[in-house]
Structure formats: structure tokens, C-alpha cells
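Pulled from Swiss-Prot:
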BINDING   C38, H61, C148  Zn(2+) 1 binding site
BINDING   C92, C95, C98, C106  Zn(2+) 2 binding site
BINDING   G172, I173, G174, G175, L176, G177, D195, K200, V260, G261, L262, R331  NAD(+) binding site
MUTAGEN   C38 to S  No activity
MUTAGEN   T40 to S  Little decrease in activity
MUTAGEN   T40 to A  No activity
MUTAGEN   H43 to A  No activity
MUTAGEN   H43 to R  Higher level of activity at pH 9
Amino acid sequence: MKAAVVEQFKKPLQVKEVEKPKISYGEVLVRIKACGVCHTDLHAAHGDWPVKPKLPLIPGHEGVGVIEEVGPGVTHLKVGDRVGIPWLYSACGHCDYCLSGQETLCERQQNAGYSVDGGYAEYCRAAADYVVKIPDNLSFEEAAPIFCAGVTTYKALKVTGAKPGEWVAIYGIGGLGHVAVQYAKAMGLNVVAVDLGDEKLELAKQLGADLVVNPKHDDAAQWIKEKVGGVHATVVTAVSKAAFESAYKSIRRGGACVLVGLPPEEIPIPIFDTVLNGVKIIGSIVGTRKDLQEALQFAAEGKVKTIVEVQPLENINDVFDRMLKGQINGRVVLKVD
């Protein structure tokens with residue numbers, strides 16, 4: 001089968017023929033139709049996270065397609081089902097985290113496109129219990145980004161605790177941020193979009209953002225405080241230390257700062273202000289299978305629409321270059337089939 005493979009860190013991916021995966025008990029073989037491109041894939045290819053993936057590696061954790069083969073022990077899925085393979089490739093199923101609905105914190109989890117091969121290929125093996133079905137009225141290209149960008153931001157907004165009518169600031173209007181704006185509006189929240197790109201802020205306005213601010217032109221935190229008295233919550237998708245610092249300063253008393261993006265730096269937090277103002281700082285990592293089902297339902301009902309640019313698998317290195325330069329609006333989806 002054809003696949004895009006990381007053979008050396010920080011080197012171009014090789015699009016080549018590799019062996020088609022074989023499945024075993026509890027697994028399914030998915031014929032990949034499309035796969036979204038996430039910033040995490042870039043980290044996997046560069047090997048710049050503390051825990052590096054083993055090479056060679058096929059990246060991709062937004063792979064969607066059709067089940068072509070069902071392994072022994074699988075009774076809830078059949079050949080022909082439309083499914084996606086999320087970042088949470090599998091978890092142990094019996095630790096405290098798995099049993100309490102926090103499976104994304106499982107210490108024995110496997111991750112698609114990082115610890116196991118992912119969706120930058122014509123075929124992908126998957127743990128049957130962790131694939132999620134795609135609603136019939138969503139195309140593969142529309143559905144793919146929901147499997148990471150969508151569920152990640154939807155879950156992050158849930159954990160803010162923000163209520164309808166309250167204000168939330170979305171820092172970074174890229175692959176995650178553009179769907180975060182839509183989920184926030186669908187949840188009844190007022191939205192401030194923050195980004196360094198005017199074209200991305202224009203997209204945010206088209207998607208329903210109530211206010212937009214560019215930190216190149218204004219101190220975003222001060223501007224937000226002047227306009228709305230501070231936000232009840234922030235969701236930071238930008239891979240930028242400055243964005244996290246600004247997001248913290250933009251929160252009103254009792255608010256929540258939810259961290260999603262993963263910049264390499266450490267961020268100093270003023271303990272006195274955090275305690276005195278009752279500010280909550282929360283890390284949020286993707287979402288559970290249930291979160292993913294809910295996120296897909298918003299898209300199926302037309303309340304969230306991913307903005308996608310379709311590219312052939314062979315263009316992956318060009319896509320990575322553009323991603324590094326911040327030149328992508330919405331999400332790039334690789335057409336694999």
C-alpha cells in the first residue's frame with residue numbers, strides 16, 4: 001500500500017509502498033479515504049516532543065474511511081461501516097481513569113500516528129473498540145478534522161464551565177480555532193477571536209465570532225478587558241507562549257484558562273493573582289469517545305462546518321512547510337483514496 005513515512009526526524013516524509021497491515025483479535029482494517037493534518041503530526045515528524053515516536057512511523061490521527069476487514073471478537077462493527085481513527089487509538093479499559101470516564105488520561109494508551117501507525121496511508125489497522133462511526137450525512141473530508149481538531153476544542157469548551165451568554169476568548173484561529181469558534185457559538189457563548197493573522201480573524205467573523213482582535217495592533221488582554229470586562233474563559237490553541245500569557249491576563253475573576261496548544265516553553269504564572277482572583281488553569285487533551293460522538297453530531301446537524309483544503313498525500317511535505325509558516329486557513333485534509 002502507499003503511505004507517507006517518517007524515516008528520519010526533521011527530514012521530508014517518504015511517500016512509498018509499504019506492507020499492508022494485518023489485523024488480529026479485536027481489530028478492524030480501515031481503507032483510509034482521507035486524513036486531516038494536525039500540528040501534532042509535525043511534532044511527530046520532527047521528534048521534538050519529550051517522548052519521541054519510534055521510527056519508521058506513519059503519522060496521522062484524523063484518518064477516516066471504510067472498514068474493509070473485521071477481526072475475530074468484533075461484533076459491533078461490520079465491513080462497509082464508515083469510521084474514523086482518533087488520537088486515542090486505544091486505552092487499557094480498566095484503570096481508574098478509564099473507569100471514571102477520563103480515558104484520555106490512561107497511562108497505557110496508544111496514540112494513532114505517534115505510538116502506532118496512523119492515517120497517512122491507504123490502509124490502517126485500528127482497535128475496534130476505539131473507532132467511532134461517522135454520521136451518514138458527513139463527507140469523509142468534512143468528518144476528518146472532527147476526529148482531533150473538533151473533539152479537542154469541543155472538550156476544551158466543555159471543561160471551561162462557561163455558560164450560555166458568557167464570554168470566551170479563542171486564542172489561535174487555525175485548524176483547531178476555526179472549529180472552536182463554531183462550537184462556542186453553538187453552545188450559546190459569546191466569542192472573542194484572537195490571532196496574529198487578519199485573514200484568520202476575517203474567517204472567525206464569518207464563522208460567528210462576536211469580536212476579533214489582532215495582538216499585532218492591540219494588547220489583546222487589555223483590549224478584551226476594556227470591551228467586555230474580561231472573559232469568563234479562554235481556550236488557547238495557539239502554539240505560542242505569548243498567547244498563553246495574554247490569555248491568562250484576559251480572564252475575569254473566577255474564570256478559567258484552558259490550555260490546548262503545546263508550545264515548548266514554560267509559562268510563569270503569578271500565584272498571588274491566581275489565588276486572589278480564583279482563576280482556574282486547566283489542561284485539556286483531546287476527548288473521549290463520547291465527546292467525539294457529540295462533536296460529530298454538532299457537525300451532522302450543520303452547527304459546525306470544518307473549513308478544509310484537500311491535498312493529495314504526495315503533497316504532505318509542502319503542507320508541513322506551509323503549516324510551519326502559518327499559511328493554512330482551516331484544516332488541510334489529505335486525499336488518500
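Cβ atoms here come from the backbone N, Cα and C positions, even for glycine.
Original residues fill every noted site, and no substitution is shown.
On the structure: features taken from Swiss-Prot.
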| residue | record | Cβ contacts under 8 Å, 6 or more apart |
| --- | --- | --- |
| C38 | mutagenesis position | H61, E62, C148, A149, G175 |
| T40 | mutagenesis position | H61, W87, G113, Y114, C148, L262 |
| C95 | Zn(2+) 2 binding site | C106, E107, R108 |
| C98 | Zn(2+) 2 binding site | A91, C92, C106 |
| G174 | NAD(+) binding site | H39, D195, K200, T237, A238, G326, I328, N329, G330 |
| L176 | NAD(+) binding site | A149, T152, T153, T237, V260, G261 |
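Note: H43 (mutagenesis position) has non-local neighbours W49, L262, i.e. same-chain residues 6+ apart with C-beta under 8 A of its own C-beta. The Zn(2+) 1 site, placed at the center of the C-beta atoms of C38, H61, C148, has further neighbours from the same chain whose C-beta lies within 8 angstroms: G36, T40, D41, G60, E62, P86, W87, A112, G113, F147, A149.
Counting every protein chain shown, 24 other Cβ atoms lie within 10 Å of the Cβ of V260 (NAD(+) binding site). Within 10 Å of the Cβ of D195 (NAD(+) binding site) there are 28 other Cβ atoms, across all protein chains. Around the Cβ of G172 (NAD(+) binding site), the same chain contributes V194, D195, V236, T237, A238, V239, S240, A243, G261, each under 8 angstroms and 6 or more positions distant in sequence. Each of the binding-site residues C92, C106, C148, L262 was assessed for Cβ neighbours inside 10 Å, and the highest tally belongs to C148. H61 (Zn(2+) 1 binding site): 27 other CB atoms within 10 A of its CB, across all protein chains. A helical conformation is recorded for H43 (mutagenesis position) in the three-state DSSP classification.
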